[in-house]
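What follows is a single structure, written as structure tokens, with notes after it.
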Amino acid sequence: MSLVVFPFKHEHPEVLLHNVRVAAAHPRVHEVLCIGYERDQTYEAVERAAPEISRATGTPVSVRLQERLGTLRPGKGDGMNTALRYFLEETQWERIHFYDADITSFGPDWITKAEEAADFGYGLVRHYFPRASTDAMITWMITRTGFALLWPHTELSWIEQPLGGELLMRREVAAMLYEDERVRRRSDWGIDTLYTFVTVQQGVSIYECYIPEGKAHRLYGGLDDLRTMLVECFAAIQSLQHEVVGQPAIHRQEHPHRVPVHIAERVGYDVEATLHRLMQHWTPRQVELLELFTTPVREGLRTCQRRPAFNFMDEMAWAATYHVLLEHFQPGDPDWEELLFKLWTTRVLNYTMTVALRGYDYAQQYLYRMLGRYRYQAALENGRGHPVPPRAALSTA
């Protein structure tokens, strides 16, 4: 018996309502809940349509506003945690699903695959899917890089899409997350990082099911569209950097299929707009803060005041930069947040121009090997990462 949840904010009503109908008609789903950020056009559309969908499918459908549960910017975290609270306190269902509201390729298989994995005993089921080689740059350059550098011996950096909003969890896992103060506090985009980290830290068994058609959803323009998400996802990693992950988590993955051509050939962001953005919004204090970084990074970013530059930010320069950011970055400080954005942008542009342009397969191989090099570097450096006893480590072959 399962509850399906769609958190939403300013989505196209027709897309969300299609997904609600798909979920409500699924034989494994006993209730559908939409969690709105505010009472807007989408909220009212769901509110009007819910009774008809309930009658047609026999599945209760409802919509409610997210509660203010966290202490950071009100956002996705409050929405997902509101759903956890409802699930635990107002229902007796055994499982809860989360799906992003803007998915245009959502179908019953998303639910079926997750349910079947849960039937096999996994506590958390995550969906993963093919992405364009220049998409998911926060995932690759912030979250998975941070996991590899800080916890190289754990499963964290092996999880395909740790920021994915498509997942199923059993009731006991939902309770464990909701009772964790770190999770409830994270009211913003960092919630996905916290869900991933805490479940691995607590040894929850994880299965990743593959969605071959990919996650079709609304796209963004320049990297500037992702600035808030970038800042909040990095801040989430920074807040966890001294945590220890001492027990291995069982982690299995469904084997991926061939990547569709329309995904392999897609460009994930507007390169021209992003290049121009590097030269904007500079302050004297940002230039002063560059003194904390290595000489190539400092001089390279200073150049960006006059013209776009990014050749200096290769993967090793980014690793060194990442450690400086972990130590010195201050969430809520406008200059630090802008500098983080510029540094990350140069890394993404460097990767795009030196790796992604060589083709999809080459780029994917590079990204996985990059994480491997980061894990190895972290394991060798004294004081970096939090290794577990070798006898406890699971094979990742």
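Cβ atoms are placed via backbone N, Cα and C, with glycine included.
Within 10 Å of the Cβ of D100 (mutagenesis position) there are 19 other Cβ atoms, across all protein chains. What Swiss-Prot lists as GDP-alpha-D-mannose binding site is P7, F8, K9, H10, E11, I35, Q66, K76, D100, A101, L163, D192, R218, Y220.
DSSP assigns E11 (mutagenesis position) to coil in the three-state reduction, placing it in neither a helix nor a strand. Neighbour list (E11 (mutagenesis position), Cβ cut-off 8 Å, at least 6 residues apart, same chain): T42, A101, D102. Under its mutagenesis annotations, Swiss-Prot gives E11 to A the following note: Results in a modest increase in the catalytic efficiency coupled with a decrease in the affinity binding value for GDP-Man.
Around K76 (mutagenesis position), a 10 Å sphere centred on its CB holds 25 further CB atoms from the protein chains shown. According to DSSP, K76 (mutagenesis position) is assigned to a helical segment. Here Swiss-Prot notes a mutagenesis experiment, K76 to A, with the remark: Results in a 3-fold increase in the catalytic efficiency coupled with a decrease in affinity binding for D-glycerate and GDP-Man of 15- and 3-fold, respectively.
Quoted from Swiss-Prot for the published mutagenesis D100 to A: Completely inactive. A coil conformation is recorded for D100 (mutagenesis position) in the three-state DSSP classification, outside any helix or strand.
Experimental mutagenesis at this site is recorded by Swiss-Prot as D102 to A, annotated: Completely inactive. In the shown protein chains, 20 other C-beta atoms lie within 10 A of the C-beta of D102 (mutagenesis position).
The divalent metal cation binding site annotation in Swiss-Prot covers D102, H217.
Under a cutoff of 8 A between CB atoms, and with a sequence separation of 6+ in the same chain, the neighbours of R131 (mutagenesis position) are Q161, G214, K215, I263, G268. Here the residue is the original one, but Swiss-Prot notes a mutagenesis experiment at this spot, R131 to A: Completely inactive.
Annotation source Swiss-Prot lists (R)-glycerate binding site at R131, A136, M137, I138, T139. Take the CB of T139 ((R)-glycerate binding site) and look out to 10 A: across all protein chains shown you find 20 other CB atoms. In this structure, T139 ((R)-glycerate binding site) is part of a helix by DSSP.
Neighbour density for W189 (mutagenesis position): within 10 A of its CB lie 24 other CB atoms from the protein chains shown. Annotation note: W189 (mutagenesis position) sits in a coil segment as assigned by DSSP. The mutagenesis experiment W189 to A is recorded by Swiss-Prot, whose note states: Results in a 3-fold increase in the catalytic efficiency coupled with a 7-fold decrease in the affinity binding for D-glycerate compared with the wild-type enzyme. It does not influence utilization of GDP-Man.
Under its mutagenesis annotations, Swiss-Prot gives H217 to A the following note: Displays a significant change in metal preference. This mutant is essentially inactive in the presence of calcium ions (specific activity 1000-fold lower than wild-type), whereas the catalytic efficiency value is 23-fold lower in the presence of magnesium ions.
Recorded in Swiss-Prot as a mutagenesis result, Y220 to A carries the remark: Results in a 500-fold decrease in the affinity binding value for D-glycerate in the presence of saturating GDP-Man.
While the structure shown retains the original residue, Swiss-Prot records the mutagenesis experiment Y220 to F with this note: Results in a 1500-fold decrease in the affinity binding value for D-glycerate in the presence of saturating GDP-Man.
Spatial neighbours are here defined as Cα atoms within 10 angstroms of one another, and by that definition K76 (mutagenesis position) has no neighbours among the binding-site residues A136, I138, T139, L163. Counting every protein chain shown, 21 other Cβ atoms lie within 10 Å of the Cβ of L163 (GDP-alpha-D-mannose binding site). Cα-Cα distances to A136 ((R)-glycerate binding site) place L163 within 10 Å, out of the recorded positions D100, L163, W189.
Reduced to three states, the DSSP call for R131 (mutagenesis position) is coil. The shortest Cα-Cα distance from T139 ((R)-glycerate binding site) to any of the recorded positions (Q66, D100, W189) is found for W189.
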